[in-house]
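Pulled from Swiss-Prot:
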type	residues	note
DOMAIN	10-70	domain 'HTH tetR-type'
MUTAGEN	THR33 to Ala	Does not associate with DNA, but can inhibit division when overproduced
MUTAGEN	ARG73 to Asp	Loss of activity. Binds DNA, but does not associate with FtsZ polymers
Amino acid sequence: MAEKQTAKRNRREEILQSLALMLESSDGSQRITTAKLAASVGVSEAALYRHFPSKTRMFDSLIEFIEDSLITRINLILKDEKDTTARLRLIVLLLLGFGERNPGLTRILTGHALMFEQDRLQGRINQLFERIEAQLRQVLREKRMREGEGYTTDETLLASQILAFCEGMLSRFVRSEFKYRPTDDFDARWPLIAAQLQ
């Protein structure tokens, strides 16, 4: 029984990995059908549906992976690092680095892969970015408590500016078919962001 469960879990993971790889390839710039995905995995469409009730559920699973990966790591950064600017820098690097290491998932983060899918999937991505922006806002607000002084610019505006930078770099990565990596020239770009943190 345990072997059957393990085999099923492995097949589910194989399906999700194939979907992510297809999103990374030129197929990712078009709608991915279950027929194409089944062919990529080497199974029938019926076999796909034994593991996932719908393609939407496959995207849900990938979004859950993205959420778990990013939120868990952001929480670790907040636990381990106390300096406000260092926290922000690490969170930005996390977002950009995650996108760079997972090009197919970046198509999901930018909404590109979800254009032909159910609207609620885009809603989940929107909620994820709202959570990240809320975390950034909290980091910025904690500076006042931790260091006794805040910023001259509203923390809400600063948080949205930082997140807009990240989203822009991820969109550029997808638009360029993964030619322009989000972390390219980060050490030169970060001072431009940090200069706004006054």
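Our numbering is plain: 1 for the first residue shown, then up by one each step along the chain.
Every residue gets a Cβ built from N, Cα and C, even glycine.
Where a substitution is noted, the model still shows the residue that was there originally.
These figures come from a predicted structure and were not determined experimentally.
In the three-state DSSP scheme, THR33 (mutagenesis position) falls into the coil class.
Residue pair THR33 (mutagenesis position) / ARG73 (mutagenesis position) shows a Cα separation of 32 Å. Taken residue by residue with DSSP, ARG73 (mutagenesis position) is part of a helix. For ARG73 (mutagenesis position), applying a Cβ distance below 8 Å and a minimum sequence separation of six or more within one chain yields LEU94, PHE98.
With a 10 A radius on its CB, THR33 (mutagenesis position) counts 13 other CB atoms from all the protein chains.
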